Structure formats: structure tokens, C-alpha cells
Amino acid sequence: MKEKVVSLAQDLIRRPSISPNDEGCQQIIAERLEKLGFQIEWMPFNDTLNLWAKHGTSEPVIAFAGHTDVVPTGDENQWSSPPFSAEIIDGMLYGRGAADMKGSLAAMIVAAEEYVKANPNHKGTIALLITSDEEATAKDGTIHVVETLMARDEKITYCMVGEPSSAKNLGDVVKNGRRGSITGNLYIQGIQGHVAYPHLAENPIHKAALFLQELTTYQWDKGNEFFPPTSLQIANIHAGTGSNNVIPAELYIQFNLRYCTEVTDEIIKQKVAEMLEKHNLKYRIEWNLSGKPFLTKPGKLLDSITSAIEETIGITPKAETGGGTSDGRFIALMGAEVVEFGPLNSTIHKVNECVSVEDLGKCGEIYHKMLVNLLDS
């Protein structure tokens, strides 16, 4: 299985699919799956290409979810080999997307192929949901596919997202949930004027100081057994004309919260508004909710992937919910159990992104055993 996974991963990496471009990756996948009897459905939205492929017509529906798009390479001169050449050096496959996530995407596809070849009349349905818009806006990708499926009452029972979840060793971590993410774009109004005549102006930076202190030190919650505490970070701040003798008319502050299930986005909005009113600030605020928190509690999917990892590499993974958001947040809206498992994430988005060839082979075996555990038990 390892050779098949690595070969497909190389084919995908060699296509420079900077988000939201697919560059033919999904066509390669569709042609392979179609030969095995998968039903292929294309769901393009704007400049994003999405693929929904399935084999079988009954429940449970087991979906593999992934993305073909990658982030930009940065300075290619800093790479030890060209970022889209997919070279193998000392047992490591190098290239943009090797770990995030063309390697695990290849492993999921080969695992599905091998299972269907051996079990052409399997029970349930095996599906793949693949998008070219995960790394950028994520507005035309998985969410649109999910909305389309829900509109026609299609279900996903279990979903494996191939994001690189492993931390120090393959299989040491799986993600059984993710925190929510909400961004506030806050504009605090003042009155522009000359710095020598502050009584004729109103400095929004000065007026916002105590508010910012409260905002950044407020304890939203203490987390719970599944999630770490909610955290807030200021990401961007700007005011002024660039001149040293002008009091600015407006202060812009952008902040993001990664929040757990102890609070809701509405509670966050209400509390921030209360803080702003308390400090008598003139403001307007625009909110962007990227995703609500989701959690897959111990059950059949988590048991199946845990058992597959234990059987393949002899370690028991830890289920965690930390880190950023993923497309799992959209699939969870369908009521599916969602778990993320993939290779090490230590080089993702970096120069010289790479993944162990041995680990890719193991990923394929683990995904295959997960299918066996879910469909043959």
C-alpha cells in the first residue's frame, strides 16, 4: 500500500494548486475512483472546485474529507528542493502540501480503493468530499457541499478528515473536536485634531486603553473536560495618519477568540458590547463567525480510529480539541461524528514541508483498518 500512497501523493504535489486553484488534482482522483464504480459529482462554486464521490447506497455513510489546495510556498530559493517537485530525500517526501494535506489525501483514496476492490458489495456507503478552498476563505468549498447535501436530505454518519493531527509521533493525537472561531473588527471613533491642542480633539487610542485592558484580561471560562479555556488575541491594530502631530480620528482593532462550548458567539458579542458601553466609547463593530465549536464524544468512530492506530503502530492516541479550525466544523452541522487524523504537523505551511514516506504508508493502513472496523463489525 505504501508505494501506491506515495506515488499518488507525488502526482498531487507536482500540481501547484495554490488556493483556491485545483490544477487538475481532483480530476486525477475522480478518474481513479470512477474506474471502481464510484459515482462522481462535481460541485463547482465560483472559482472553487469540489468533488463528491460515493460507492454504495445505504447507511452508514462513511466519508473521507480533504482538500487539494495548498498555501503559497514563500521564497522558493529557501527550499532544499523545488516545492512542487515532490522529491524523496532520506525517506522524507518534500513539497508544498506533503503534510497538509496531499499526503493523507492520497492515503485516504488508496485505502478506499483497496477496501472497495476487496469488498465490491460492501454494506453502507464510502464517500469522499474534496475541495480546493480550505486554506483561503473556505467560503466556496466544503460548506457549500454540505449545504447541498443537507438540502436533498443526504447524510454523513461518520467523517474522517485527513488533517495532519499528529504532534511528535504518527498517531499520538487525533482531533475529536475544534474550538469555535469568531473575529471582531472594531472601529472606535474619536475627533481628529492637532496634538498641541488636545482639548479640541478626542484621542480614540487614549479612550480605548482601559477597554483594551479589560478585553485582554477577561476570563471567559475555564474550559471543560473536552476543551481548553476560551482565548482572545488582538491580531491587528491601527490608527493615525502617519504624522506625529495629528491626533487620529479613528482606532481600528481586530481581535479573534477561539472559544469552547462553555460560551456561545452571542454571549461573546453581548459581553464585548457591555465592555464598550461601560467605557463610554463611540464605536461600530463587525463580527465574522468562522465556525462554531463541535465535539465528537467517545463512540463508534473514535473507537474505530483508535483501534486502527493501536493495531498498526502500537500506540493509543490522545483525543484533543486544540489548534485552529478545519472543515470538520461544516461537516459536523450534518450531525455526523467527525474525527481528524493525519501525519505530523511540524512542517505544515513552512519552507521544506515534508512527511515521512513510512508514515504515509501507515496512514493508508490505518484508514483502511478504520473502514474494516466500521463496516465489517
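The backbone N, Cα and C atoms fix where each Cβ goes, and this holds for glycine too.
Those substitutions? Not in this structure, it's all original residues.
The secondary structure of ASP69 (active site), as reduced to three states from DSSP, is coil rather than helix or strand. Per Swiss-Prot, the feature active site maps to ASP69; the stated evidence is a curator's inference.
According to Swiss-Prot, the active site, proton acceptor annotation covers GLU134. If you take the C-beta of GLU134 (mutagenesis position) and look for same-chain residues 6 or more apart in sequence within under 8 angstroms, you find SER19, HIS67, ASP69, GLY141, THR142, SER326, ASP327. Annotation note: GLU134 (mutagenesis position) sits in a coil segment as assigned by DSSP.
Per Swiss-Prot, the feature Zn(2+) 1 binding site maps to HIS67, ASP100, GLU163; the stated evidence is experimental evidence.
Among the features that Swiss-Prot reports, Zn(2+) 2 binding site is placed at ASP100, GLU135, HIS349. When secondary structure is read from DSSP and collapsed to three states, ASP100 (Zn(2+) 1 binding site) falls in the helix class. If you draw a 10 Å sphere around the CB of ASP100 (Zn(2+) 1 binding site), it holds 27 other CB atoms from the protein chains shown.
While the structure shown retains the original residue, Swiss-Prot records the mutagenesis experiment HIS67 to Ala with this note: Reduction of affinity for L,L-SDAP and of catalytic efficiency.
Quoted from Swiss-Prot, the note attached to the mutagenesis of GLU134 to Ala states: Absence of desuccinylase activity.
Experimental mutagenesis at this site is recorded by Swiss-Prot as GLU134 to Asp, annotated: Reduction of the catalytic efficiency.
Within its own chain, HIS349 (mutagenesis position) has VAL71, ASP100 as residues 6 or more apart in sequence whose C-beta sits under 8 angstroms from its own. When secondary structure is read from DSSP and collapsed to three states, HIS349 (mutagenesis position) falls in the coil class. HIS349 to Ala appears in Swiss-Prot as a published mutagenesis result, with the remark: Absence of desuccinylase activity and of zinc ion.
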Three-state secondary structure, GLU163 (Zn(2+) 1 binding site) (per DSSP): coil
Integer Cα-Cα distance in angstrom, GLU135 (Zn(2+) 2 binding site) to GLU163 (Zn(2+) 1 binding site): 12
Among ASP69, GLU135 [recorded positions], residue with fewest other Cβ within 10 Å: GLU135
Cβ neighbours of GLU163 (Zn(2+) 1 binding site) where a neighbour is any other Cβ within 10 Å: 26
Local Cβ density at HIS67 (mutagenesis position) - other Cβ atoms counted within 10 Å: 31
